[in-house]
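Going by Swiss-Prot, these are the annotated features:
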VARIANT   Ser22 to Asn  In strain: NCTC 11638
VARIANT   Ala27 to Thr  In strain: NCTC 11638
VARIANT   Gly50 to Glu  In strain: NCTC 11638
BINDING   Thr181, Gly202, Asp224, Asn268  S-adenosyl-L-methionine binding site
Amino acid sequence: MLKPMYYEFFFIFPKERELFESFLLDATHLALEESSLENLKAFDDKETIGFISQSNWHYFATHDPLKKDLKENLKEKPPHLKNFVILRSQKDLNNSLIPALEAFCLNLKQNLQSEFDFFYLSRNLASKDWLEAYKQAILPVQCTKFYIHPSWHQKPSHVVTNDCIMIDPALAFGSGHHESTSMCLELLSDIDLKRKNALDVGCGSGILSIALKKQGVSALVACDTDSLAVEETLKNFSLNQIPLLVQDKVIYGSTQKIEGRFDVIVANLVADVIKSLYSEFVRLCNHTLILSGILETHLNSVLQIYYNGFEVLEQRQRNEWVALKLLKKQPIN
């Protein structure tokens, strides 16, 4: 009997990585894993290291839209392998996703008046082997007081239940391992949230909403424009045995559906979306706004937009990712 297969794709995006990642999320609704050779070495994954180092990477470029074998080129430019994105699917997406990604690349060239390219590899493996490898790779992480772990890892006896967040990172949503999520949790942990009302924009897995509830917010609203994210948030609320009170809401849709003002707003998104939401955050924020998911290269453009309405209280950076804690400027009478 043949084993069921799954497919693994590796992508390198030299420019505007977050735009390409957003496209992959929208196109597939599958998990994306940001990784590097250093991460693979840490997990002693010699098989994958050998595969990505020795395989012939496919290449697409808007200035020369013919795929090329760039094995030798990559050997001459090892920085390409420092950061890459992994996508796993039960279906072979070579004949659908890759052409769509090429078309997206050409659209970017037309819209942004710049050249773009990407590299990719794919392989297929036995599903059972992948599932076990996946579980071994998703380890618990300690982020401030929170111990974040998947359901197949038990919490240590010395960690109290209220400091645990159980997340099974099966979809493309926050699990606490990504720098932008961990910095959000750190910034939230520094705030007294008891009896505050809070808004989580782009709730994803619900990890930040769960942290807000565990820190004592009296009313919570979470929203996401992805229906799968709303389902995942509700599932993880149940998994963590956190009841949704009458004043709590999980909304499918954007901030336009939300009324009132909030003491604390957290938004772990991407820079372009954060910039587009400025006027909404001015309308909804009463005091503190936490923004994350900003690549360092986009930080100045975000700050230029938010300068008039908010004061920067704190800025954190981990690798290329930046998070901001902002204070709403009050109008002068």
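Note that Cβ sites are derived from N, Cα and C of the backbone, with glycine treated the same way.
Original residues only.
Taking only the Cα positions, the spacing between Asp224 (S-adenosyl-L-methionine binding site) and Ala27 (variant position) is 16 angstrom. When the variant positions Ser22, Ala27, Gly50 are compared by Cα distance to Thr181 (S-adenosyl-L-methionine binding site), the shortest distance belongs to Ser22.
With the fewest other Cβ atoms inside 10 Å of its Cβ, the least crowded of the recorded positions Gly50, Gly202 in this structure is Gly50.
Within the set of variant positions Ser22, Ala27, Gly50, the entry lying nearest in space to Gly202 (S-adenosyl-L-methionine binding site) is Ser22 (CA atoms).
When the recorded positions Ser22, Thr181, Asn268 are compared by the number of other C-beta atoms lying within 10 angstroms of their own C-beta, Ser22 comes out lowest.
Separating the Cα atoms of Ala27 (variant position) and Asn268 (S-adenosyl-L-methionine binding site) is a whole-number distance of 20 Å. The Cβ neighbour count for Ala27 (variant position), using a 10 Å radius over every protein chain in view, is 15.
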